[in-house]
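Written out below as structure tokens is the structure these notes cover.
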Amino acid sequence: MANTFNPEEDFPEVYKVCKLFNPSIDDLEKIKNAMDREITMGLSRDHHDRSTVPCHLSYVQDLPTGRERGQFLALEMMPTNCRIMLVKFSSERDIYTSSKCVIMPHTVAAGRGTEVFTFLATSIANFVKEKKVDKDNLPLGIAFAFTLKKLALDVGILVSWTKEFGAQGAIGKDVVQLLRDALAKFPEISVDVMGIINVGAGSLLALCWAQPDTRIGLIMGSIANSCYVERVERCETYEGDEYRKLMIINSDWAHFGDTGQLDFIRNEYDRQLDTESINPGTRIYEKFSGALCMGELVRIIVLRLMKSGAIFAEDRRDYIGIQWKLDMVSLIEIVSDPPGVYTKAQEVMDKFRIRHCKERDLAALKYICDTVTNRAAMLVASGVSCLIDRMRLPQISIAVDGGIYRLHPTFSTVLNKYTRLLADPNYNFEFVITQDSCGVGAAIMAGMAHANKYKTDAKLFTMDY
């Protein structure tokens, strides 16, 4: 018979530590209200630069209805790979996609900025020829996972790459124009780059085509971010025409807490993670809720408890002592066993050369993992409920992309529970998984932008306003 344990009685030192990770409803309400104030500042012309939730304009001001038709290209630019997609909208709720992943050689990624985009343009040209659409006029949208300063739908100034890219020559330049210039070297194809969006906006648009009430995109992976649909009248930093009433906003809420808004719930383990990170003092909200940080936080707690003799007292600590060694995949494996079973937890500890563990210690490990991920879900719920209440819509769908939501056995349940507790009960919502959908969203954006640009001509994309 499998053993079950009472944390308070069976591993009291662990229980005492985990109590530090249990925010109250009042705490979560306080976080929600602080988030709302920071969003209001982020949208403000006068206070934008002082906000930890800067609310960048996406310049996407149309939402799909599901009745649009046509074929388009998308380019997904991610830290580890790029993907080119041909997306066809042929009938209601029916999307056909054909794609090809391209791995950029390190010499190209580390070279001049123009080399990166020449490589991408060459890959796009080869792709459309392979798909026998090289004679077609193809609008293209870019889904971009790197930091941009957006100045228009089709103007995105590159602020920084991640560590996988070293092409410093592209920093400070317009990504869209760099790709347009590279594609101009292939006059035999007709590809029109219409704009650039981030991953969250892409996920939002992709789900919105199938579920037109979609108004939030939530990224729950190694990075933590969200986007939502705001009324243009609230977007004081927008200086364009206001005849379109909506704007997708990239919250960039990872930095929420950078000026102390979350200090009241931070504990010594949170502070250690922050101090030892590559960016101490910044991206505080992400350090509560990002997948990488959850695994690292568990590792810090376990190592501290091992040193005190509370758990795994006689086991080696050299492997688990390595920073970032316990990743989200391992964390999910630890909690995936049914109650009273610790097979997966032992398999994970085997990787750290911690073998033949006592069930009590493995139960404590699972309890720590559950505690850390539950708190992360609660804090994300504070942010999501803030967005829901700001929009004041009777029903919305929320596009969620990220392995922690999709694969963790309880994260989605906790997130749903606390979002319902925190949001105004008059507003209904539904979380919907949208795995790897940002390219489809970029294609939709390209289609809508093309339709708006060529309103007087024959449209490739049939819009329904």
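Just so it is clear, glycine is given a Cβ too, placed from its N, Cα and C backbone atoms.
For all the noted positions, this structure keeps the original residue and models no substitution.
Summarising the annotation, Swiss-Prot assigns ATP binding site to K88. Annotation note: K88 (ATP binding site) sits in a strand segment as assigned by DSSP.
For 8-447, the entry in Swiss-Prot reads domain 'Hexokinase', with the evidence type sequence analysis.
Among the natural variants that Swiss-Prot reports, N33 to H is described with the note: In strain: HFL97e3_12 and ZIM(S)e3_24. In the three-state DSSP assignment, the secondary structure recorded for N33 (variant position) is helix. Around N33 (variant position), the C-beta neighbours below 8 angstroms that are at least 6 residues distant in the chain are C386.
In Swiss-Prot, a published natural variant is listed as Y243 to F, annotated In strain: DPF96e3_3.0, DPF96e3_4.2, DPF96e3_23.1, DPF96e3_74.2, VT97e3_41, SC96e3_12.3, HFL97e3_8, HFL97e3_12, HFL97e3_15, ZIM(S)e3_24 and ZIM(S)e3_35. In the shown protein chains, 7 other C-beta atoms lie within 10 A of the C-beta of Y243 (variant position).
Within the model, the domain 'Hexokinase' (8-447) shows a mean pLDDT value of 94, rounded to a whole number. When the Cα atoms are compared, Y243 (variant position) and K88 (ATP binding site) turn out to be 29 Å apart.
DSSP assigns Y243 (variant position) to coil in the three-state reduction, placing it in neither a helix nor a strand.
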